[in-house]
Amino acid sequence: MAAQPLRHRSRCATPPRGDFCGGTERAIDQASFTTSMEWDTQVVKGSSPLGPAGLGAEEPAAGPQLPSWLQPERCAVFQCAQCHAVLADSVHLAWDLSRSLGAVVFSRVTNNVVLEAPFLVGIEGSLKGSTYNLLFCGSCGIPVGFHLYSTHAALAALRGHFCLSSDKMVCYLLKTKAIVNASEMDIQNVPLSEKIAELKEKIVLTHNRLKSLMKILSEVTPDQSKPEN
């Protein structure tokens, strides 16, 4: 009997929150948990640690200050067309190559995307000469895309990214609450300058969050440098 190829969960960088692979360790201290809830509440209410609320101002901001990549009109969830398992979201969308490659490219995917271990080599089409892994829906098992390992210069930028077939997904739009086929959705590619600005803002948000957690940790942890009597 032929051995079945092993499959393993897709690998990706640690996300800030949600069910994306990696995840962060939960803080066991109650004060840390409370601060986390307060920060999440700020985001939901339209403020952020970068805005007046994060600087300790008494008056809230006049208008919503959600980061540009979290604006409702730009947020969408990509689901398996067959079982509706969540595969990815617009926050981690890199490129829309539906017309040229028939795929939407993501920098991260959820744990519902399973990467098949054996490498395949393309012998025809756009993946000719490329080495890649197939991606499957972990819920219903249908193939949903591929993950490039090595390829020619034209697709070199896609290495390490997750290419999900647009005809195997549906898209849930958060602003309108509508569900449309991913292949029919007009995804606007964000200019590079805007992506860089978003990345800088994410770095600052993460830095402020780490500073807050370090302050809490220093308050609840006894000073280990003092010698014991």
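Keep in mind that glycine also has a Cβ here, set from the backbone N, Cα and C atoms.
Don't look for the substitutions in this one, it keeps the originals.
Here's what Swiss-Prot has on this protein:
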DOMAIN    75-174  domain 'Mis18'
MUTAGEN   VAL77 to Glu  Abolishes interaction with MIS18A; when associated with D-172
BINDING   CYS80, CYS83, CYS137, CYS140  Zn(2+) binding site
MUTAGEN   TYR172 to Asp  Abolishes interaction with MIS18A; when associated with E-77
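A 10 Å cutoff on Cβ-Cβ distances gives CYS137 (Zn(2+) binding site) a total of 24 other Cβ atoms nearby, all chains included.
Here the recorded positions are VAL77, CYS83, CYS140, and the one with the most other Cβ atoms within 10 Å of its Cβ is VAL77. Around TYR172 (mutagenesis position), the same-chain residues at least 6 positions away in sequence with a Cβ under 8 Å from its Cβ are ALA76, VAL77, PHE78, GLN79, ALA178, ILE179. Long-range Cβ proximity for CYS80 (Zn(2+) binding site), meaning a same-chain Cβ under 8 A and a gap of 6 or more residues, is found for LEU87, ASN112, CYS137, SER139, CYS140, ILE142, VAL144, LYS168, MET169, VAL170.
Annotated Zn(2+) site CYS80, CYS83, CYS137, CYS140; additional same-chain residues within 8 Å of its Cβ mean position, judged by their own Cβ, are ALA81, GLN82, HIS84, ALA85, ASN112, GLY138, SER139, GLY141, ILE142, VAL144.
When pLDDT is averaged over the domain 'Mis18' (75-174), the result is 89.
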